[in-house]
Amino acid sequence: MTIMRKTHPLMKMVNHAFIDLPTPSNISGWWNFGSLLGLCLILQILTGLFLSMHYTPDTLTAFSSVAHICRDVNYGWLIRYMHANGASLFFICLYFHIGRGIYYGSYLYKETWNIGIILLFLVMATAFMGYVLPWGQMSFWGATVITNLLSAIPYIGSSLVEWIWGGFSVDKATLNRFFAFHFILPFIIAAMAMVHLLFLHETGSNNPLGIPSNSDKIPFHPYYSYKDLLGGAALLAFFFTIVLFFPDALGDPDNYTPANPLNTPPHIKPEWYFLFAYAILRSIPNKLGGVIALVLSILVLALFPLLHTSNQRGLMFRPISQTLFWILVSDLFILTWIGGQPVEPPFIIIGQVASILYFTIILILFPIAGLIENKLLKW
């Protein structure tokens, strides 16, 4: 008798994706982050669903409804802090996942990589709109500043901004539509993640050595299913430590003040996971130039497959490229720090140098290092 999981139309799909999937025998903990991102997404959709039952997308009551959730709803405080910190956790996993892709050359699976970039844009849009919903000071001013960037687009800019706002400023219409989009986007992200997985399973996973592993594959279950469970348990332990002991560590105190269009906060800044891009935006004195640099800071990831010059796939045996990779990581930490600082010396020049270094490493130094390493290995 044939096994049901191999014949049933629905179970067959699950079987091919999570049970009998041939997987390289040597993939490390860095390959855990895909499943951890799936866990984060499920967590965010569930907590978000329960929050939406008590939240009201109205300028007069939004802030109060969040306070009501924290004070009067059973475990509302827990759901709210899980959702708020879940976003941070999502981005931590996302950045590790992208870093792994760059380090081990996974970007050479072009379809998977490009869908990943689209997913990154979708997650960033969702997080930005979610940050606006509590209608605190930083919510309101963050929404005003970021949406205003679109006015830099020539000719249609100001009309586009007013169209997005639904009026002449960020107001009730804006909050309402942001809530609608914030609710629907995670489901679109889930669908895109399935497409991401579909394309990955066309080629099979990469591995730390960056060599074909068809001669040495093992079934995903039980080996990697249990490895993912361990990763998930570690992630949840870390997550609940933050949620239960330091729930406000990653947030902005300004968001505990209700939105006031007449009072601008001294330092308008986004959540920590956008600070590197915000620093790149601010380091260019021209508005349109800044917006282009902001978009390119993420879109530059799409150029990785085109700029790959090495005859080896990953950075495992390439010390020059490894050094550049870790300088790039350090540079991103510097940009994140600068994004949270006021626009004054010496932060301006540090931000500008770090921004130039970011693009220089990716666009110029990585390809040159690849060619040098080929030469050194006489390939």
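Placed from the backbone N, Cα and C atoms, the Cβ positions cover glycine too.
None of the noted substitutions appears here; every position holds its original residue.
Around the Cβ of HIS83 (heme b b562 binding site), the number of neighbouring Cβ atoms within 10 Å comes to 21. What Swiss-Prot lists as heme b b562 binding site is HIS83, HIS182, and the listing cites similarity to another entry.
Positions annotated as heme b b566 binding site by Swiss-Prot, on the basis of similarity to another entry: HIS97, HIS196. Here the Cβ of HIS97 (heme b b566 binding site) has 20 other Cβ atoms within 10 Å, regardless of which shown protein chain they belong to.
Taken from Swiss-Prot, the feature ubiquinone binding site applies to HIS201, supported by similarity to another entry. Reduced to three states, the DSSP call for HIS201 (ubiquinone binding site) is helix.
Quoted from Swiss-Prot, the note on natural variant VAL123 to Gly is: In strain: Isolate LVT 403. For VAL123 (variant position), the same-chain residues 6+ apart in sequence whose C-beta sits under 8 angstroms from its C-beta are PHE90, PHE91, LEU94, ILE189. DSSP assigns VAL123 (variant position) to a helix in the three-state reduction.
Long-range Cβ neighbours of THR323 (variant position) (same chain, at least 6 residues apart, Cβ-Cβ under 8 Å): none. Looking at Swiss-Prot, you'll find the natural variant THR323 to Ala noted as follows: In strain: Isolate LVT 403.
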Row HIS201 (ubiquinone binding site), column other C-beta within 10 angstroms, all chains, value 14
What's the CA-CA gap between HIS97 (heme b b566 binding site) and HIS201 (ubiquinone binding site) in angstrom, rounded?
17
